[in-house]
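Structure, as structure tokens:
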Amino acid sequence: MSKKPTTKKEVQTTGHSWDGIEELNTPLPRWWLWTFYATIVWGVAYSIAMPAWPIFASGATPGILGSSTRADVEKDIAKFAEMNKAVEDKLVATDLTAIAADPELVTYTRNAGAAVFRTWCAQCHGAGAGGNTGFPSLLDGDWLHGGSIETIYTNIKHGIRDPLDPDTLPVANMPAHLTDELLEPAQIDDVVQYVLKISGQPADEARATAGQQVFADNCVSCHGEDAKGMVEMGAPNLTDGIWLYGGDANTITTTIQLGRGGVMPSWSWAADGAKPRLSEAQIRAVASYVHSLGGGQ
């Protein structure tokens, strides 16, 4: 009886064999192979039609279709700027103290000011404006330099101790009493106890009494005789329990020893020919927004 012929195509092997097990050389399905070729063609076509290959001088090849997401974004920004132009012109022309009486400006500054704050201010002052160590809360009404809308506007526009803006608020730094040899270490320890006492914290009574005299001789010119601070000097109230850098003994000691001198950047200053970080309308919007948070005076 003859063997029945078969038309089944034998699958080739790679020639490798191990313990009777051979490695097959099965070709890829045709549909998969043609899909692979199609992706190559698509990739080449896309790189010709659209921006694709990096170029040091101009960023990337432009593509023959001239598509640019950056240009699209710029068009959208220009469109919305044109939409808001009328209300922004009105905002710039309105006295700062009159903004709160204009419903249209109130609505605009609450929304636009919040957007500016989230973009430029939240990194330091927090998303909810509650502040961080070294960056004041804008909610509590405790203002080192004043909380009127005019003052808030000026501080945003020109900054505080910003060395680049000649119109910045030139308030004095907290001196480094140990580094500059203004006080002896024992005197610093005494005045720390006095500050703890007047801020309602546990303190060494004997050292606090000695520290009161040190305070009177060295600190009242900025913090005032009642230790409640002076806006003109940018000196904080030491009796209310609100602390910019911390109110524990170690932090107060560090502050007195090494001093403090935080910088609020100027948001209107720009180098020659450069564009300011914030426009006049944006500064007014965020100033009005901050003033409305509950801490404004």
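Glycine residues also receive a Cβ, built from the backbone N, Cα and C atoms like all the rest.
Keep in mind that this structure shows the original residues, not the substituted ones.
MET264 (heme c 1 binding site) has a Cβ environment of 19 other Cβ atoms inside 10 Å. Positions annotated as heme c 1 binding site by Swiss-Prot: CYS121, CYS124, HIS125, MET264.
Long-range Cβ neighbours of HIS223 (heme c 2 binding site) (same chain, at least 6 residues apart, Cβ-Cβ under 8 Å): PHE215, GLY229, MET230, ALA235, PRO236, ASN237, LEU238. Positions annotated as heme c 2 binding site by Swiss-Prot, on the basis of similarity to another entry: MET174, CYS219, CYS222, HIS223.
Residues or ranges marked as domain 'Cytochrome c 1' by Swiss-Prot: 108-199.
Here Swiss-Prot flags 206-294 as domain 'Cytochrome c 2'.
Annotation of the natural variant ALA57 to Pro in Swiss-Prot: In strain: MT1131. Within 10 Å of the Cβ of ALA57 (variant position) there are 4 other Cβ atoms, across all protein chains. When secondary structure is read from DSSP and collapsed to three states, ALA57 (variant position) falls in the coil class.
With a 10 A radius on its CB, GLY66 (variant position) counts 10 other CB atoms from all the protein chains. Looking at Swiss-Prot, you'll find the natural variant GLY66 to Arg noted as follows: In strain: MT1131.
In the three-state DSSP assignment, the secondary structure recorded for LEU96 (variant position) is helix. Listed in sequence order, the residues of the same chain lying 6 or more apart from LEU96 (variant position) and placing their CB within less than 8 Å of its CB are ILE149, GLU150, TYR153, ARG284, ALA287, SER288. One natural variant catalogued in Swiss-Prot, LEU96 to Val, is accompanied by this note: In strain: MT1131.
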Check: When you average the Cβ positions of MET174, CYS219, CYS222, HIS223 for the heme c 2 site, which other residues in that chain have a Cβ within 8 Å of that mean position?
Finding: VAL220, SER221, MET233, ALA235
Checklist line | Three-state secondary structure, CYS219 (heme c 2 binding site) (per DSSP) | finding: coil
Notebook entry, point to check: Which of the listed binding-site residues (MET174, CYS219) has the least company, meaning the fewest other Cβ atoms within 10 Å of its Cβ?
Noted result: MET174
Margin query: What are the sequence-distant neighbours of CYS222 (heme c 2 binding site), meaning same chain, six or more residues apart, C-beta distance under 8 angstroms?
Written below: ALA172, MET230, MET233, ALA235
Margin query: Using CB atoms and a 10 A radius, I'd like the single residue among the binding-site residues CYS121, CYS124 with the highest neighbour count.
Written below: CYS121
